[in-house]
Structure formats: structure tokens, C-alpha cells
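Everything on this sheet refers to the single structure shown next.
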Amino acid sequence: MTVRNIASICNMGTNASALEKDIGPEQFPINEHYFGLVNFGNTCYCNSVLQALYFCRPFRENVLAYKAQQKKKENLLTCLADLFHSIATQKKKVGVIPPKKFISRLRKENDLFDNYMQQDAHEFLNYLLNTIADILQEEKKQEKQNGKLKNGNMNEPAENSKPELTWVHEIFQGTLTNETRCLNCETVSSKDEDFLDLSVDVEQNTSITHCLRDFSNTETLCSEQKYYCETCCSKQEAQKRMRVKKLPMILALHLKRFKYMEQLHRYTKLSYRVVFPLELRLFNTSSDAVNLDRMYDLVAVVVHCGSGPNRGHYITIVKSHGFWLLFDDDIVEKIDAQAIEEFYGLTSDISKNSESGYILFYQSRE
């Protein structure tokens with residue numbers, strides 16, 4: 001155990017009582033718990049994502065519902081369900097929990113995380129969501145094979161058919177449509193692509209709305225990049241653009257803050273100032289999109305602190321019952337809404353340490 005962890009444990013009671021005092025006994029939400037997570041050697045990338053997901057209510061509710069079922073052999077989802085259940089059923093309202101079982105399982109299942117080096121929070125989020133979806137799909141498949149699926153359809157799909165959607169997909173999955181218009185015959189072709197999170201490029205002194213608009217900018221395909229048009233049966237100049245066709249329940253936006261620099265032969269951090277609003281409406285939607293006017297509220301932000309992808313630290317800010325909290329491993333603090341501006345990034349292009357929003361979680365209104 002490190003000196004930092006020992007010091008943290010000594011301060012647990014102080015931090016916890018301070019948090020309860022800051023929130024106030026009358027304002028403290030009923031049946032809510034705010035627990036920090038112990039760092040097991042550069043596991044802040046994991047802790048920060050887990051805290052963000054815990055405060056994405058639809059995700060938390062489904063994980064806890066999974067825990068309530070009679071279960072099976074241990075896997076990453078059972079360990080996550082145990083952790084969420086442990087937080088949700090604590091007698092105390094605030095405190096610290098060691099996610100030891102989850103971390104051990106994670107390291108056992110994926111060599112990428114089986115070390116004490118700093119990892120990328122976005123890579124972990126992607127791995128976690130896909131792994132949970134795979135587990136749920138495999139369980140559904142096994143239930144069908146065992147004849148345990150109640151009210152089963154007699155016309156079941158073939159074995160090689162597309163896997164069933166899970167609650168992970170229902171919460172996070174959106175659809176992009178790639179539209180290409182031939183400039184000779186005006187024929188428009190489109191190809192759909194599903195996503196669980198959306199990665200967008202960042203520029204200096206911009207906003208999330210600007211980043212999303214750039215994501216869907218029209219690109220002209222000409223010269224050597226000409227498009228083969230099936231209607232013209234030849235290569236033609238064309239215009240290509242990406243639009244959002246299906247909006248997810250929770251929109252996870254990944255800001256591409258790490259860029260490979262040829263002259264340095266390594267990735268460096270783009271600490272650009274990117275404003276992320278508390279409310280968001282997407283305008284880069286396709287003409288046939290469902291719920292065009294869907295409004296989103298910011299519920300969590302995973303923040304990267306430092307100057308590079310393999311060094312630094314991750315923290316999370318979340319919105320819970322109308323107020324904001326900062327989770328820094330085992331430390332939990334109440335913060336003002338105005339303090340969120342500190343995590344937009346830096347206005348200077350000079351590479352230095354910064355606390356910058358890295359993964360944003362926006363939840364749609366009912």
C-alpha cells in the first residue's frame with residue numbers, strides 16, 4: 001500500500017463528514033450514496049469511468065437489476081454489479097469503497113489493463129461497454145439454446161443472424177449515416193454505422209456544438225479521391241458527409257485530445273479550450289432522423305489532468321439531484337456549477353499540464 005493510500009484512508013472520515021456537511025442533512029438525496037473508489041496503482045482511468053457510469057441512471061438501474069437476478073459464474077459484469085450494489089446498499093451516505101474484485105477481474109480478462117501503468121479512459125470505456133454487451137448477448141443465446149426463453153418466437157433467426165440488442169445498446173447506441181452524392185448524376189447513396197460513443201476532433205477556442213458541426217462537414221471527393229458511382233458506372237466527383245440518424249438515450253462524446261506528433265514520435269495532448277454546455281441539442285442530424293429535437297443534459301464528465309496520454313490523472317465530475325460533485329479516486333467533493341468552466345481546457349497552445357474534459361456524458365430528456 002502506498003503512502004498516498006495510507007494518507008487517504010486516514011482522511012476518509014474527514015472527507016466524508018465534510019461532504020455531508022457541504023450538502024446538508026436536509027438536502028441530502030434519499031437513497032443516494034456518494035462513495036469514492038480506492039486507487040490500486042494508476043487505476044484512476046477505471047475509477048473515473050465507473051463513477052461517470054454510476055451516475056448515468058439508466059445504466060446504473062440495469063446493472064443493479066442484473067445483480068438481482070440469480071447468477072452465474074463470475075465475469076466483468078457480475079463484478080461491476082457487485083460493486084454498484086455495494087455502493088447502493090451502504091448504510092453510510094458517504095465514504096470509500098475498494099473496487100478490488102472488479103480491478104482483479106479486469107486485469108485477468110485483458111492484458112492491456114494487467115499492469116500498473118496509466119491507461120486511456122476512453123479505451124477502457126469502449127472495452128467495458130462492448131464486453132458487457134457481449135456477455136448479455138451470450139447469455140441470451142444460451143437461454144435460447146436451453147429452451148429457457150419464455151414466450152419465445154417460433155420463427156427464431158438463424159445462428160449466423162445479427163446478435164440481439166441489449167440494454168447497453170438501448171442506452172448508448174446511436175446510428176451514423178454516411179451520405180455520398182454524385183456530382184454528375186445527383187444520386188445519393190448512404191451507409192449506416194452504429195456507435196456506442198462518438199469521437200470528435202477538437203480545435204482551439206471552440207465548443208462541442210462546433211466540434212459536432214465540423215464532424216458533419218461536407219467533404220468533396222475529387223482528383224485521386226474520386227468516388228465510383230454505381231449509377232454512372234465510373235469514377236465521379238462527389239460530396240460526402242456524415243450525419244446522425246439515430247440519437248442515443250445517453251450520448252457519450254469522446255474529445256480526441258491526444259494527437260500523434262511525427263517530429264516527437266509520440267502522442268501529445270491538445271489542451272485546447274472546448275466549451276461543453278450543460279444542455280445540448282444536436283443539429284447534425286439526417287433528414288430521416290427520429291426525435292430531431294431531442295434535448296440532452298450533461299450528467300458526467302471524465303477529465304484528464306496532465307500533459308500526455310500515458311501520464312497524468314483522471315477525475316470525474318457528475319451531476320446528481322441538481323448539484324455537482326467531483327470524484328478524485330477516494331476523494332469526493334461538492335463543487336459549484338461555475339467550477340465546470342475550469343475543465344474546458346487552456347486558451348494557450350503551449351503544451352503544459354491542464355485539466356480538460358475528455359469524455360462527456362449527455363442524457364436525453366424523457
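Start at 1 and count along the chain as shown; that gives each residue its number.
Backbone N, Cα and C atoms are what each Cβ position is placed from, and that goes for glycine too.
Every position carries its original residue.
For 35-365, the entry in Swiss-Prot reads domain 'USP'.
In the three-state DSSP scheme, C44 (mutagenesis position) falls into the helix class. Quoted from Swiss-Prot, the note on the mutagenesis of C44 to S is: Abolishes enzyme activity.
Within 10 Å of the C-beta of C44 (mutagenesis position) there are 25 other C-beta atoms, taking all protein chains into account. The feature active site, nucleophile is assigned by Swiss-Prot to C44, with sequence analysis given as support.
What Swiss-Prot records for C182, C185, C229, C232 is Zn(2+) binding site, and it gives similarity to another entry as the kind of evidence. The number of other Cβ atoms within 10 Å of the Cβ belonging to C185 (Zn(2+) binding site), over all protein chains shown, comes to 12.
Packing around H313 (active site, proton acceptor) is summarised by its Cβ count: 18 other Cβ atoms lie within 10 angstroms of its Cβ, all protein chains included. Taken residue by residue with DSSP, H313 (active site, proton acceptor) is part of a strand. Annotation source Swiss-Prot lists active site, proton acceptor at H313.
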C229 (Zn(2+) binding site) to C44 (mutagenesis position) - Cα separation in whole Å: 49
Rounded to the nearest Å - Cα separation of C182 (Zn(2+) binding site) and C44 (mutagenesis position): 48
Given a separation of at least six residues and a C-beta threshold under 8 Å, show me what packs close to C232 (Zn(2+) binding site) in the same chain. C182, N184, C185, T187
Show, in sequence order, which residues other than C182, C185, C229, C232 on the same chain lie with their Cβ within 8 Å of the centre of the Cβ atoms of the Zn(2+) site. L183, N184, E186, T187, E230, T231, S234, Q236, A238
The domain 'USP' (35-365) [mean pLDDT, rounded to integer]: 90
Among all protein chains shown, how many Cβ atoms are found within 10 Å of the Cβ of C182 (Zn(2+) binding site), not counting that one? 21
Using all protein chains in view, find how many other C-beta atoms are within 10 Å of the C-beta of C229 (Zn(2+) binding site). 20
